[in-house]
Amino acid sequence: MFTFLKIILWLFSLALASAININDITFSNLEITPLTANKQPDQGWTATFDFSIADASSIREGDEFTLSMPHVYRIKLLNSSQTATISLADGTEAFKCYVSQQAAYLYENTTFTCTAQNDLSSYNTIDGSITFSLNFSDGGSSYEYELENAKFFKSGPMLVKLGNQMSDVVNFDPAAFTENVFHSGRSTGYGSFESYHLGMYCPNGYFLGGTEKIDYDSSNNNVDLDCSSVQVYSSNDFNDWWFPQSYNDTNADVTCFGSNLWITLDEKLYDGEMLWVNALQSLPANVNTIDHALEFQYTCLDTIANTTYATQFSTTREFIVYQGRNLGTASAKSSFISTTTTDLTSINTSAYSTGSISTVETGNRTTSEVISHVVTTSTKLSPTATTSLTIAQTSIYSTDSNITVGTDIHTTSEVISDVETISRETASTVVAAPTSTTGWTGAMNTYISQFTSSSFATINSTPIISSSAVFETSDASIVNVHTENITNTAAVPSEEPTFVNATRNSLNSFCSSKQPSSPSSYTSSPLVSSLSVSKTLLSTSFTPSVPTSNTYIKTKNTGYFEHTALTTSSVGLNSFSETAVSSQGTKIDTFLVSSLIAYPSSASGSQLSGIQQNFTSTSLMISTYEGKASIFFSAELGSIIFLLLSYLLF
């Protein structure tokens, strides 16, 4: 049993020792602004600042960083638990922050601590912003640190530091003493309220004696007066907010009971001395106002008029405890390796950065940031045919996103710049359909087509697609032709359209019984009696990082057979166009199909009287915006391609 307890204690000690301070953190950009129109140090203020952790790779759960702030009376957060959580955009709780020490009237410094709620070692850096409410300690008692701070603060512009890394110039207003009594009060953070009253004022002379009665709970809010905390002294040395910088003892008779304090002083106070009282009261939960009722009766000697006069008055002072504010935002950059395997035996390894941002609690603050991403992808596809296609692509683009998190409206605009380099070696697949004869006894030419497509164009320094083609056939009447058309377009600024035009040459061949003497008429065989079909499928697949553009094709087909993306000498012209329009996407599969389909004449037993070879010029136009462009085939040809590719791959 003793050994078991030793193990428990050892594990507990180990857990405490494993939590380390995060020292590689910097604080900057401090802004201190007033919460109210009253710009005195002991009133409410808002502090906002940035923090940055340059190397987050060693941060584990339980690690923490602390900001120590002298001259700060207390920090006040929004919720009742007095904690603030800073989360990332993916929902990960990065830090939970709390006030580990309120200086109040007890300590020299107020400390603010943030503890890591999760293992954050997967992030390279963490940057964020923190906002909370505070008030400064500028005196009001005989407590050691409050008395020191009464001498520190001055009215007017003043450089105020929070910690040892950041500071801000704050313009403090002085306090006016226009009545017979001056009041001040603030909550301590320890379930109590500290109040200060200054009175027994005798202008043009000195104080002869009198009484002062204070009810610290005139509204019956169950506020208890801490009689042991009562301080009754005199002073004529005050700072700009009428708090004593030094004080003198008195022989006052002090009676404390319940929420009441009675003070009787039968001695003279010279040279502008006045009587001040400091006391602590309990602060019940959910109590936001505290009312003090004061009664004064005292006698003064006017040395100028050489007269003695009595002053008697009563007043009520209401203290309102303001609600605290806090706001926390954070962004992180992560680095990790991901591996993906597809049915094409493709392995993609990418090292890249992701960015996130979030807004926690309440407040209204906008944070703009730029996150740079670098992506490198290397893909090697196992060859399945003899025709090679090499595609090199480099793309640079930017995207925008807005995120709003928390109870207040908080928008963070994020600009992400991505640089991606893709190098691929892809093989094509050739599928040859068997030759068959139906309803035709004459001579027949069999066409076997092989199509090689490679392409290159430039959009904003981004290589994309143009075309070339090689056609081979056993028919000596058709000449082997290699056509290559490349169009380059220089980079243009973002949000300006870029147009890339490429020309694809195609062959439409017709089997007909057209007579040479009558070029304007011909007859054709029924489409149902096809002779042969030879198809070549070239499939290239790549994954660019840019959003894609959809391409749709308008084509005019003849009634006989059609060669798509093939070239030869021809006597006629026909055309179809492809137009690219902007759309969103992250992957594009490009399929090019060439087909040769022969149909016989309707005359039984006749020979093909001639071949009409129809040259088709294909115009491809790609419209890009903000540097985003790629190709995706759709419409009728796209549907055929998709079915063919699905059949081959699956």
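For all residues, glycine too, the Cβ spot is worked out from N, Cα and C.
In this structure the noted substitutions are not present, so the sites keep their original residues.
Annotation of the published mutagenesis TYR216 to Asp in Swiss-Prot: Complete loss of alpha-agglutinin activity; the original residue is retained in the structure shown. Secondary structure at TYR216 (mutagenesis position), as computed by DSSP, is coil. Non-local neighbourhood of TYR216 (mutagenesis position): SER195, VAL223, LEU225, SER259, ASN260, LEU261, ALA279, GLN281, ILE290, HIS292, each in the same chain, at least six residues away, with C-beta under 8 Å from its C-beta.
All protein chains shown were included, and the count of other CB atoms within 10 Å of the CB of ASP217 (mutagenesis position) stands at 19. ASP217 to Ala appears in Swiss-Prot as a mutagenesis experiment; the accompanying note says: Little effect on secreted alpha-agglutinin activity.
The mutagenesis experiment ASP217 to Asn is recorded by Swiss-Prot, whose note states: Decreases secreted alpha-agglutinin activity by 10-fold.
Counting every protein chain shown, 23 other Cβ atoms lie within 10 Å of the Cβ of ILE290 (mutagenesis position). Here the residue is the original one, while Swiss-Prot reports the published mutagenesis ILE290 to Met with the comment Decreases secreted alpha-agglutinin activity by less than 2-fold.
Of all Cβ atoms in the shown protein chains, 16 besides its own fall within 10 Å of the Cβ of ASP291 (mutagenesis position). Under its mutagenesis entries, Swiss-Prot includes ASP291 to Ala or Asn with the note: Decreases secreted alpha-agglutinin activity by 4-fold.
Mutagenesis annotation in Swiss-Prot: HIS292 to Leu or Arg, described as Almost complete loss of secreted alpha-agglutinin activity; the structure shown retains the original residue.
Annotation of the published mutagenesis TYR322 to Phe in Swiss-Prot: Decreases secreted alpha-agglutinin activity by 15-fold; the original residue is retained in the structure shown.
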Count the Cβ atoms, other than its own, that fall within 10 Å of the Cβ of HIS292 (mutagenesis position), considering every protein chain shown.
24
Tell me, by DSSP, whether ASP291 (mutagenesis position) is helix, strand or coil?
strand
What does the structure give for the C-alpha distance between ASP291 (mutagenesis position) and ASP217 (mutagenesis position)? Integer Å is fine.
6
